[in-house]
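To start, the structure itself, in structure tokens.
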Amino acid sequence: MGKRAAHIGLRALADLATPMAVRVAATLRVADHIAAGHRTAAEIASAAGAHADSLDRLLRHLVAVGLFTRDGQGVYGLTEFGEQLRDDHAAGKRKWLDMNSAVGRGDLGFVELAHSIRTGQPAYPVRYGTSFWEDLGSDPVLSASFDTLMSHHLELDYTGIAAKYDWAALGHVVDVGGGSGGLLSALLTAHEDLSGTVLDLQGPASAAHRRFLDTGLSGRAQVVVGSFFDPLPAGAGGYVLSAVLHDWDDLSAVAILRRCAEAAGSGGVVLVIEAVAGDEHAGTGMDLRMLTYFGGKERSLAELGELAAQAGLAVRAAHPISYVSIVEMTAL
């Protein structure tokens, strides 16, 4: 590769124009407006509440990268690639990029990544003046968007999670920080002899309650409003932490595991479900995202074992399932 080619390649790799243009288009729902028949820059701008000339410039760039088409009369259309920006597309990607959603907003914290690298602290408070969790706690709409996105993300693994482990043998499980109840619903549907509880804060707990009523699972599914930093309902066969620990620094992660260990006692099991660093699916980009959002991290099995030991637990087994693993822990 020549010097100029290498220079252009590095610039392209670091360029912010395209990622931000895509996110702005997602936030303004440009693809939906085009699909609805608004085809010129002026029409799309009117529907989206945008400045027509500026939007036209953004659209021209997204034509250049293959998301949209533009004919000689300035009429825009969607490419197959650009269809993914529609809100109703099966991939569900638009909401992740929408800068008004919890994740789209959180990703903008990458602008402050240097702070995280220098200090080891999350970048989110530097950008927004408050922590990610405090932000969600003060904004029900933002909180609901986070719960929806997380549920959609984990649904890809629900079938494998339900099939890969002998959940029925546990009798009753507590999904700690279980959000709107998607995982527990999948487990109860797959295992008719299993019952369970979702424990989470008021917003997601209310959503879980509605889900269980709607799906006819309320006879076997309970909801408890609470925090995983406080004592948990004791005596269940299993305590599930699905995509929880990577959101927290080591001290907080140990505190969460310790609460689970206390509730599980000598006869229960703690099941950590998340990507394990070192696996092919544990992305380095996601690891940086955990750092910038929360000061959290993607951990290796050895690192999870170290945290478990501090909480009075030991890793007994790990069951890989597509993009995540079920890491089984019991009392030392």
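Any Cβ shown, glycine's included, is placed from N, Cα and C.
So, quick note: what you're seeing has the original residues, none of the substitutions.
One mutagenesis experiment catalogued in Swiss-Prot, ARG11 to Lys, is accompanied by this note: Increased ability to methylate naphthoate. Increased rate of turnover. Taking the Cβ of ARG11 (mutagenesis position) as centre and 10 Å as the limit, one finds 9 other Cβ atoms among all the protein chains shown.
Under its mutagenesis annotations, Swiss-Prot gives ARG11 to Ala or Trp the following note: Still able to methylate naphthoate. Induces a doubling of KM. Classification of ARG11 (mutagenesis position) by DSSP places it within a helix.
Under the heading substrate binding site, Swiss-Prot lists ARG11, ASP247, citing experimental evidence as support.
The local packing around TRP133 (S-adenosyl-L-methionine binding site), expressed as other Cβ atoms within 10 Å of its Cβ over all shown chains, amounts to 16. Secondary structure from DSSP puts TRP133 (S-adenosyl-L-methionine binding site) in a helix. For TRP133, HIS153, ASP175, VAL176, GLY177, GLY178, GLY179, ASP200, SER227, PHE228, SER242, ALA243, the entry in Swiss-Prot reads S-adenosyl-L-methionine binding site.
Taken from Swiss-Prot, the feature active site, proton acceptor applies to HIS246. Listed in sequence order, the residues of the same chain lying 6 or more apart from HIS246 (active site, proton acceptor) and placing their CB within less than 8 Å of its CB are GLU274, ALA275, MET290, GLY296, LYS297, GLU298, ARG299.
In Swiss-Prot, a published mutagenesis experiment is listed as TYR293 to Ile, annotated Still able to methylate naphthoate. Induces an increase of KM. Non-local neighbourhood of TYR293 (mutagenesis position): GLY106, GLY109, PRO122, ALA123, TYR124, PHE132, ASP247, each in the same chain, at least six residues away, with C-beta under 8 Å from its C-beta.
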Problem set entry | Sparsest Cβ surroundings (other CB atoms within 10 Å) among the binding-site residues SER227, SER242 | SER227
Problem set entry | Residues TRP133, HIS153, ASP175, VAL176, GLY177, GLY178, GLY179, ASP200, SER227, PHE228, SER242, ALA243 binding S-adenosyl-L-methionine per the record - widest CA separation, whole Å | 22
Problem set entry | Spatial separation of ARG11 (mutagenesis position) from SER227 (S-adenosyl-L-methionine binding site) - C-alpha basis, Å | 45
Problem set entry | Secondary structure of SER242 (S-adenosyl-L-methionine binding site) (DSSP, helix/strand/coil) | strand
Exercise. About how far apart, in whole Å, are the alpha carbons (Cα) of GLY177 (S-adenosyl-L-methionine binding site) and ARG11 (mutagenesis position)?
Worked result: 41
Problem set entry | Per-residue Cβ crowding (10 Å cut-off), top of binding-site residues GLY177, GLY179 | GLY179
Exercise. Could you state the CA-to-CA distance between ARG11 (mutagenesis position) and GLY179 (S-adenosyl-L-methionine binding site) to the nearest Å?
Worked result: 40
